[in-house]
Amino acid sequence: MQENYKILVVDDDMRLRALLERYLTEQGFQVRSVANAEQMDRLLTRESFHLMVLDLMLPGEDGLSICRRLRSQSNPMPIIMVTAKGEEVDRIVGLEIGADDYIPKPFNPRELLARIRAVLRRQANELPGAPSQEEAVIAFGKFKLNLGTREMFREDEPMPLTSGEFAVLKALVSHPREPLSRDKLMNLARGREYSAMERSIDVQISRLRRMVEEDPAHPRYIQTVWGLGYVFVPDGSKA
C-alpha cells in the first residue's frame, strides 16, 4: 500500500528527520522533511501529501497550533502527532483539535510505520466489516454519513471529519445497537489493541458527540453502556 504515498515529516531534530526519511523511503514511501512551520507552509504551497508526522514541540509555532490551523482550513491530511513521553494532556488536546493519532518519543520507527499504515488504511476506506457501496449511506436524525465518500452532512451542510473521527464513527454505525468496548473500537478503527492508559477513543467519542448530539452530556445516538462500552442507536431511543 506504500506505493506513491507521500509523507511529510515536521520535526526540528535533524537526526530524527534524517532517520525517518531514510527508513520510510526504504519502506516504499516518498518522504519530505522540514524543521518548522514556516518551511512546512512553503512546501505545502507547492506539494500535497497523504500524511504528516508532526512534532508537538517545535520552535516558533508549535505542533498543536499547526494542527489547529490546518483543521480550521479544512485540510483533510491525516496527522500523527509526535509527543514527549508523559505529555498526556498535550496528546489529548492534539486529538481534540483533529490529530488522527499520536506516538510518544522515544519510539521505534517500526511502531511509527505501523501507525502510518493504519491511518492510511483508514483514509483509503479499508476498514473490516464495511457495508457495500449500495449500503454505504447511513441516516440518523438530521445526519447522513456516506461510508463510500467519507462525507457527513447535517441536512445539506457538510461536516468535515478527520480520518480518526470517521474511523470511529464508521465502526459504530457498522454495528448498530451492538455495544462496542474500547478494545473492540480500537481494533476496528485503528487496527491495534487498546491500552488502559490511552484516551484516544474517549476523545474521539467526545468530539463526535459534540457534532451529532443536541445535548452531548445526554447523548441519544452515541450512548454509553456502563461496563460494556459505546453503542450507536440510529433512532435515538434508549439503548
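Just so it is clear, glycine is given a Cβ too, placed from its N, Cα and C backbone atoms.
Those substitutions? Not in this structure, it's all original residues.
According to Swiss-Prot, the domain 'Response regulatory' annotation covers 6-120. Residue counts for the domain 'Response regulatory' (6-120) under DSSP (helix as H, G, I; strand as E, B; rest coil) come to 52 helix, 26 strand, 37 coil.
There are 14 other CB atoms within 10 A of the CB of Asp12 (mutagenesis position), with all protein chains counted. Per Swiss-Prot, mutagenesis Asp12 to Val is noted as: Very poorly phosphorylated in vitro, produces OmpF at 0% and 15% sucrose.
Looking at Swiss-Prot, you'll find the mutagenesis Asp12 to Ala noted as follows: Wild-type production of OmpC and OmpF. No production of OmpC at low osmolarity, incomplete repression of OmpF, incomplete induction of OmpC at high osmolarity; when associated with A-55.
While the structure shown retains the original residue, Swiss-Prot records the mutagenesis experiment Arg150 to Cys with this note: In ompR20; no OmpF expression, OmpC abnormally expressed at high osmlolarity.
The annotation that Swiss-Prot gives for the mutagenesis experiment Arg207 to Ala reads: Loss of transcription activation. Counted within 10 Å of its Cβ, the other Cβ atoms near Arg207 (mutagenesis position) come to 20, all protein chains included. Annotation note: Arg207 (mutagenesis position) sits in a helical segment as assigned by DSSP.
According to Swiss-Prot, the mutagenesis experiment Thr224 to Cys carries the following note: Loss of transcription activation, loss of DNA-binding, about 10% phosphorylation in vitro. Counting only residues at least six positions away in the same chain, the Cβ atoms of Tyr230, Val231 sit under 8 Å from the Cβ of Thr224 (mutagenesis position).
Here the residue is the original one, while Swiss-Prot reports the published mutagenesis Val225 to Cys with the comment Wild-type transcription activation, decreased DNA-binding, about 40% phosphorylation in vitro.
Cα distances from Val225 (mutagenesis position) to the mutagenesis positions Asp12, Arg150, Arg207 are smallest for Arg207. When the Cα atoms are compared, Arg150 (mutagenesis position) and Asp12 (mutagenesis position) turn out to be 33 Å apart.
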